[in-house]
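Here's what Swiss-Prot has on this protein:
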- Tyr114: active site (ACT_SITE)
- Asp76, Glu107, His110: Fe cation 1 binding site (BINDING)
- Glu107, Glu169, Glu203, His206: Fe cation 2 binding site (BINDING)
- Asp49 to Asn: In tso2-1,4; white sectors in green organs, uneven thickness, rough surfaces, and irregular margins of leaves or floral organs (MUTAGEN)
- Arg97 to Cys: In tso2-3; white sectors in green organs, uneven thickness, rough surfaces, and irregular margins of leaves or floral organs (MUTAGEN)
- Gly170 to Ser: In tso2-2; white sectors in green organs, uneven thickness, rough surfaces, and irregular margins of leaves or floral organs (MUTAGEN)
Amino acid sequence: MPSMPEEPLLTPTPDRFCMFPIHYPQIWEMYKKAEASFWTAEEVDLSQDNRDWENSLNDGERHFIKHVLAFFAASDGIVLENLASRFMSDVQVSEARAFYGFQIAIENIHSEMYSLLLDTYIKDNKERDHLFRAIETIPCVAKKAQWAMKWIDGSQTFAERIIAFACVEGIFFSGSFCSIFWLKKRGLMPGLTFSNELISRDEGLHCDFACLLYTLLKTKLSEERVKSIVCDAVEIEREFVCDALPCALVGMNRDLMSQYIEFVADRLLGALGYGKVYGVTNPFDWMELISLQGKTNFFEKRVGDYQKASVMSSVNGNGAFDNHVFSLDEDF
């Protein structure tokens, strides 16, 4: 039986203890993007949200938001556990570990933000505890969480696990992000919708990073295996946001939401280097203004003016990485 080729990304080397020299400029550039876009929960103003929560939303909308936030609050903890217990020790390249270090920090901030939103909106202690324990108490959340957690154990290859967590961050969040942006179109819940902009941008970057690492692997999965993982995630997300927690509660069309999830999945497959499964167009043209892809308008139209000044100069300026400039001249 032929031996498997060595994976440079996963092979222990003393170089991992020192940041320079950079071996993967694309990974380094992703790290600098993550560094440039750091934010904190204190930057999000929730003062208007309480008024909207009490006076502008109906019971169905409140139910939807509560359960979406409950899923988000739990899922970030699962992503964190995978990063801390698996990916940080799997990957042996210092610039990739640097990215994961920032991802761990920002996932903690996402978790804090979602918990703060629930704490702000839900006054009843018993209901709030029920939502914070959604993995145990809410079946539709538990199903998504169980799918994500099964990829943390040691039985699958790194390639399979990185595809699965690209699905968690690229597909499992897509319907919920889209629904919250729908509320933004209506001018409701500015704190929730602003934090959603920040978090969806971050998750897009994390998904892009997973795709980049996958493309750098020497041994990739069969197209059939990748599509099996992606389509499984699509069905679970579709069930969650179309049936178990129907997007109709916030006035969105079920069939169009299902199509949107398929569109997101096809885009992910393309980023991984595979063909489309669904071949559908984006039914929500207004989502193109937001886009879950981390690269989209990242520096031109950053939301909330929170990109840290000068951080990208080492990549975009006259430094060591001139050949890897992130151009602002292209049309995204």
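Positions of Cβ are set from backbone N, Cα and C atoms, glycine also.
Values in this document were obtained by computation on a predicted structure and should not be read as measured data.
Projection of Swiss-Prot feature records onto the structure.
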residue	record	DSSP (3 states)
Asp49	mutagenesis position	helix
Asp76	Fe cation 1 binding site	helix
Arg97	mutagenesis position	helix
Glu107	Fe cation 1 binding site	helix
Tyr114	active site	helix
Glu169	Fe cation 2 binding site	helix
Glu203	Fe cation 2 binding site	helix
Between Gly170 (mutagenesis position) and Glu107 (Fe cation 1 binding site), what C-alpha distance do you get in Å?
14
If we check Cα distances from Arg97 (mutagenesis position), which of the recorded positions Asp49, His110, Tyr114, Glu203, His206 wins as closest?
His206
I need the neighbours of the Fe cation 2 site defined by Glu107, Glu169, Glu203, His206. Which other residues of that chain put their C-beta within 8 angstroms of the C-beta centroid, in sequence order?
Asp76, Val79, Gln103, Ile106, His110, Val168, Phe173, Asp202, Leu205, Cys207
Within 10 Å of the Cβ of Gly170 (mutagenesis position), how many other Cβ atoms are there?
26
Let me check the 10 A CB neighbour count of Tyr114 (active site). How many other CB atoms are there?
26
When the Cα of Asp49 (mutagenesis position) is compared with the Cα of each of the recorded positions Asp76, Glu107, Tyr114, Glu169, His206, which one is closest?
Tyr114
With a 10 Å radius around each C-beta, find which of these recorded positions (Asp49, Glu107, Glu169, Glu203) has the fewest other C-beta atoms nearby.
Asp49
Just the number: how many Å between the Cα atoms of His110 (Fe cation 1 binding site) and Glu203 (Fe cation 2 binding site)?
10
Say you check the Cα of His206 (Fe cation 2 binding site) against those of the recorded positions Asp76, Glu107, Tyr114; which is nearest?
Glu107
10 Å Cβ neighbour count around His110 (Fe cation 1 binding site)?
22
